[in-house]
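Variant annotation in Swiss-Prot: ALA11 to Val, described as In strain: CLIB 219, CLIB 410 and CLIB 413; the structure shown retains the original residue. Listed in Swiss-Prot is the natural variant SER18 to Ile, annotated as follows: In strain: CLIB 219, CLIB 410 and CLIB 413. Here the residue is the original one, while Swiss-Prot reports the natural variant LEU67 to Phe with the comment In strain: CLIB 382, CLIB 556 and CLIB 630. Here Swiss-Prot notes a natural variant, VAL70 to Leu, with the remark: In strain: CLIB 382, CLIB 556 and CLIB 630. A natural variant is reported in Swiss-Prot for this position, ASP78 to Asn, and the note states: In strain: CLIB 382, CLIB 556 and CLIB 630. Here Swiss-Prot describes PHE81 to Leu as a natural variant; the accompanying note says: In strain: CLIB 219, CLIB 382, CLIB 413, CLIB 556 and CLIB 630. In Swiss-Prot, the entry for natural variant MET99 to Gly states: In strain: CLIB 413. The structure shown retains the original residue. As a natural variant entry, VAL100 to Leu appears in Swiss-Prot alongside the note: In strain: CLIB 382, CLIB 413, CLIB 556 and CLIB 630. Here the residue is the original one, while Swiss-Prot reports the natural variant LYS119 to Asn with the comment In strain: CLIB 382 haplotype Ha2. What Swiss-Prot says about the natural variant SER203 to Pro is this: In strain: CLIB 382, CLIB 556, CLIB 630, K1 and R13 haplotype Ha2.
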Amino acid sequence: MQPYLKKNTHATDDPKASPLKEGSPDNPESPLISADIVLPEDEFASYQSYLLYEIVRAKYIMINFLLFVVTILATLTDIWFSGVLSPAMVIRICLGGSMVVLQIWSFSRPISNETFRTKLLLEVITHRPSIAGKEWKTITYNMNQYLFKAGLWKTPYHFFCEHQCYEFFKDLIKGKYPDVQWDTANTQPFISVPENQAATQNSDVEPTVKWCLFKAAEIQAHAVREYWQSQYPDVGIPAI
């Protein structure tokens, strides 16, 4: 079982302040001050208010919602004058409601852009975040900025918090963990990618992306091991 990130409560209280004291999201050599990075969870009073903010800015959802409201009002008007709820009215309401639900579902789907996913993997490889590490806040900020600047999201608030970004990363590398093979003589493991795994998994993925997947998965495996070692130091979990 993978541990969850601990919530960071040291973010700045002023959402209008500059989110960074120094550094640039596009320059990994100039580190960001994670304590001063402002994420949506620091700006919004609740997740519900954040979600409402995002949905309102999705024009296609709002257009369909307004059309649905107009349909409801028109149907109620027809019922008021005719006193009859006809099958056509029911179908009209169901179609309008289905369109709204479909648009909200598409809004909540994970972004599948390969460049975005590769950048996230490279951010993890660059920052080598630990479990519950402050590096995840920096990574989340960088990814939010990238999605906004690349036009893949309408606001710079795609990930509500670092926990959400971390969960997305875990889903991305799920099934991509390198096999850990144990040297029984030295009780030390070493990580390798079996030939059959490399041949069968992600055969349609570019070699660079494939390397990023396995490298990021290796870093995650190390982070998980270090986390549990810190929680149970007397168990003697072997180093990877």
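In case you wondered, yes, glycine gets a Cβ from its N, Cα and C as well.
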- line: All chains considered, the count of other Cβ atoms within 10 Å of the Cβ of VAL70 (variant position) is 11
- request: Select the closest residue to MET99 (variant position) from the following variant positions, measuring between CA atoms: VAL70, ASP78, PHE81, LYS119.
  value: VAL70
Message: What are the sequence-distant neighbours of LYS119 (variant position), meaning same chain, six or more residues apart, C-beta distance under 8 angstroms?
response: MET143, TYR146
Neighbouring C-beta atoms (10 Å sphere around the C-beta of PHE81 (variant position)): 7
Sparsest-packed of the listed variant positions (LEU67, MET99) - C-beta count within 10 angstroms: LEU67
- prompt: If you draw a 10 Å sphere around the Cβ of ASP78 (variant position), how many other Cβ atoms fall inside it, taking every protein chain shown into account?
  reply: 16
